[in-house]
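Quick notes on the structure that follows.
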Amino acid sequence: MYAREYRSTRPHKAIFFHLSCLTLICSAQVYAKPDMRPLGPNIADKGSVFYHFSATSFDSVDGTRHYRVWTAVPNTTAPASGYPILYMLDGNAVMDRLDDELLKQLSEKTPPVIVAVGYQTNLPFDLNSRAYDYTPAAESRKTDLHSGRFSRKSGGSNNFRQLLETRIAPKVEQGLNIDRQRRGLWGHSYGGLFVLDSWLSSSYFRSYYSASPSLGRGYDALLSRVTAVEPLQFCTKHLAIMEGSATQGDNRETHAVGVLSKIHTTLTILKDKGVNAVFWDFPNLGHGPMFNASFRQALLDISGENANYTAGCHELSH
């Protein structure tokens, strides 16, 4: 499954979007629960013809969350500029779904180092930890008034980002020839929310891949921050928002009307500012299937020649 891009008629100031297919906003009851069956051996355990793997453990500063980080390094020599590198959230599920067929495709381009940031569990997702790590504090809701998945503690994205950028990344990149101009971050759902928040808050990465970000779960205020960006501060960064078109019978769009208007305004403002951003539509894919499709697309994108994006905002200096 490949993404379909939507282009503006204005060159170098493009932001790709298709609001009729945009289904970022969903209510709690219309999301299918993730498959939480224990995982078996992954590609690191089985071995690959194209990559070799290592795993490292980390703990949060407060000692309450425990991480397992897999690093996959191509078996080919790094180019003179260094390997591209993609950090991927929900690393347990990523590693479970990564296969040698995809790694072969990557090896035919400029294969990236893959860093799958997961948790010390045999489950595909640590639901409590990711709910805290991937959500921004400013938009956190009063979860004690909610039940189910929304009763989980949230608002720890700043702490997790500091861990990722100051401890995890330096450790996994140690001894590797990395192209810092092709360093990317991918996340889905709450992970997509974290990527969008990181695009606003950090310049550590160059490419930000936000897949099906959970903006409709009380975090749509993040769009106000997006609208307020100063374009010159984002000239070195590239944002890709990835979303699946609603499938037949999917009623998520009925919950999106109010926020879709905000998204339309946000995208228009970004477009006018020349911010380097794209929207990739995945036809006929729902929220869950977007996990696989989006992480594969992000890997293929960062391994391609087009990964060295030029900033659209340079036009504003004329």
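Glycine is no exception: its Cβ is also placed from the backbone N, Cα and C atoms.
In sequence order, G118, P124, F125, R130, G187, H188, G191, F291 make up the list of same-chain residues 6 or more apart from D90 (mutagenesis position) whose Cβ falls under 8 Å from its Cβ. Among the mutagenesis experiments that Swiss-Prot reports, D90 to A or N is described with the note: Loss of activity.
Quoted from Swiss-Prot for the published mutagenesis R130 to K or Q: Loss of activity. DSSP classifies R130 (mutagenesis position) as helix under the three-state reduction.
Neighbour density for S189 (mutagenesis position): within 10 A of its CB lie 25 other CB atoms from the protein chains shown. S189 (mutagenesis position) falls outside any helix or strand according to DSSP and counts as coil. Among the mutagenesis experiments that Swiss-Prot reports, S189 to A is described with the note: Loss of activity.
According to Swiss-Prot, the active site annotation covers S189 (among others), on the basis of a curator's inference.
Swiss-Prot documents S245 to E as a published mutagenesis change and attaches the note Retains 84% of activity. For S245 (mutagenesis position), other Cβ atoms within 10 Å of its Cβ number 18.
Here Swiss-Prot notes a mutagenesis experiment, S245 to D, with the remark: Retains 60% of activity. Under the DSSP three-state reduction, S245 (mutagenesis position) is assigned to coil, being neither helix nor strand.
As a published mutagenesis entry, D250 to A appears in Swiss-Prot alongside the note: Retains 59% of activity.
Here Swiss-Prot notes a mutagenesis experiment, D250 to N, with the remark: Retains 72% of activity.
For the published mutagenesis E253 to A, Swiss-Prot gives the following note: Retains 78% of activity.
Record note (Swiss-Prot), mutagenesis E253 to Q: Retains 92% of activity. The unchanged residue is displayed.
As annotated by Swiss-Prot, active site applies to H287 (among others). Summarising the environment of H287 (active site), the number of other Cβ atoms within 10 Å of its Cβ, over all protein chains shown, is 23.
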R130 (mutagenesis position), number of other Cβ atoms within 10 Å: 24
Rounded to the nearest Å - Cα separation of H287 (active site) and S189 (mutagenesis position): 8
S189 (mutagenesis position) and S245 (mutagenesis position), Cα-Cα, nearest whole angstrom: 15
